[in-house]
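Novice: Pulled these features from Swiss-Prot for this protein:
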- Leu31 to Pro: In sgt1-3; induces arrest of cell division in G2/M; when associated with L-99 and I-213 (MUTAGEN)
- 182-277: domain 'CS' (DOMAIN)
- Asn213 to Ile: In sgt1-3; induces arrest of cell division in G2/M; when associated with P-31 and L-99 (MUTAGEN)
- 312-395: domain 'SGS' (DOMAIN)
- Glu364 to Lys: In sgt1-5; induces arrest of cell division in G2/M; when associated with V-220 (MUTAGEN)
- Ser371 to Asn: In A364a; suppressor of the cdc35-1 allele (MUTAGEN)
Amino acid sequence: MPVEKDLKTAYKALYDEKEPLKALHLYDEILKGSPTNLTALIFKAACLEKLYFGFSDWHSDATMENAKELLDKALMTAEGRGDRSKIGLVNFRYFVHFFNIKDYELAQSYFKKAKNLGYVDDTLPLWEDRLETKLNKKNKKQKDSTNKHTIKPVESIENRGDNNSSHSPISPLKIETAPQESPKFKIDWYQSSTSVTISLFTVNLPESKEQVNIYISPNDRRTLSISYQVPKSGSEFQYNAKLSHEVDPKAVSLKIFPKKLEITLSKIDSTQWKKLEEDILTESSRLSDEGKNSDSATRLLSAETASKERLSYPSSSKKKIDWSKLDIDEEADEEAGSADSFFQKLYAGADPDTKRAMMKSFIESNGTALSTDWEDVSKGTVKTSPPEGMEPKHW
């Protein structure tokens, strides 16, 4: 059927080619001829969500409102047909929608509805674990905030039991104000079999791509330097690193999001990187005032400090996969412009083969490998690949 072929083409554009705008136009064409096509309604909403979080021109309330309206129409259509599986799918997409805009309580209600309707997906355990983590963080913050604003009653002078007729003068209450922290510079990264993507989270962003200088040494193909002038202060932002493996100096792409830079590098080979950097040369934003000669040592982060900021490789525990280790802290989530950009890039909306490849490779390798290539993974058991200098133990 022509419509089925068009749906496959649009789905491929959205998830395989990573072109949500192209997919949006394709779904629009399908809906012109079939306004109640459930699949087109659901995934047109997904296109709008990806455009909202990935492109500044689409980052508006209207975009997300349109996505929600499409899901509303899809739900009405599915309920009208009595299609239980499609109703479950729409509820799952509602969950993703509200999760991404950080309404975790509402997201949880739709997640439960989807499960109760029998919706099945390989990523459900991962989403459930992620949702639980977010809710726990939110509840903890609310509890801490409540405790912080609790005022203890002051005991009156009459009730102190002090019989002295004279009292020492009462000193003015000194209120110590906690120093405000300077904006943090954080790093996140993930990889596929062909590329490595680095996210630099900072509030000091350039005005355009043209202002960013990205240099990869053609000699060792591992020395990376990223710099640009900060518009507001006139100071310079710099990130320098010695990558753990070689990349193509000529194949570099850059995207600027509301609170981060995203740099994608092409691998020379398909080696799975165990870490981003071999050693740390300089990892600092160098946001000192003009004319101020600060000690160069203050602009260097030690390997120990930087390692705390970077993300750990997923745990190999067979009982539970702690996917929260793949994420930076809550503040970085806020800066990313999405509820969970890193998790979203890896799992949200992946095609069925990619999902199967990721689940199979991670579980069979005991958490030491993560592949998106189903054609490769399906050929046999994925072997355990421990980090360099370590060996697997069989208990």
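In case you wondered, yes, glycine gets a Cβ from its N, Cα and C as well.
Sequence unchanged from the original; the noted substitutions are absent.
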Novice: Taking only the Cα atoms, work out how far Glu364 (mutagenesis position) lies from Ser371 (mutagenesis position), in Å, as a whole number.
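Specialist: It is 11 Å, counting Cα to Cα.
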Novice: What are the helix, strand and coil residue counts for the domain 'CS' (182-277) according to DSSP?
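Specialist: Going through the domain 'CS' (182-277) residue by residue, I get 3 helix, 52 strand, 41 coil.
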Novice: Could you round the CA separation between Ser371 (mutagenesis position) and Asn213 (mutagenesis position) to a whole angstrom and send it over?
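Specialist: The separation of the Cα atoms works out to 31 Å.
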Novice: Just jot down the residues in the same chain as Asn213 (mutagenesis position), at least 6 apart in sequence, with C-beta under 8 A of its C-beta; none if empty.
Specialist: Ser225, Ile226, Ser227, Tyr228
Novice: I'd like the Cβ neighbour count for Ser371 (mutagenesis position), meaning other Cβ atoms within 10 Å of its Cβ, all protein chains included.
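Specialist: There are 19 such Cβ atoms around Ser371 (mutagenesis position).
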Novice: Quick one: give me the count of other CB atoms within 10 A of the CB of Glu364 (mutagenesis position).
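Specialist: Its Cβ has 16 other Cβ atoms within 10 Å.
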